[in-house]
Amino acid sequence: CKGKGASCRRTSYDCCTGSCRLGRC
């Protein structure tokens with residue numbers, strides 16, 4: 001799940017859902 005969070009500005013990338021959210025798995 002590295003590098004995918006670059007597209008998420010104010011939120012962090014969630015590996016569980018595969019989208020930008022305010023938490024991590």
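The backbone N, Cα and C atoms fix where each Cβ goes, glycine too.
Owing to the predicted nature of the structure, the values given are computational and were not obtained by experimental measurement.
One mutagenesis experiment named in Swiss-Prot is ARG10 to Lys, and its note says Alters the kinetics of action and improves reversibility without diminishing conotoxin potency and specificity for Cav2.2/CACNA1B and without diminishing the serum stability. Every protein chain considered, the tally of other Cβ atoms within 10 Å of the Cβ of ARG10 (mutagenesis position) stands at 6.
Mapped onto three states, the DSSP output places ARG10 (mutagenesis position) in coil.
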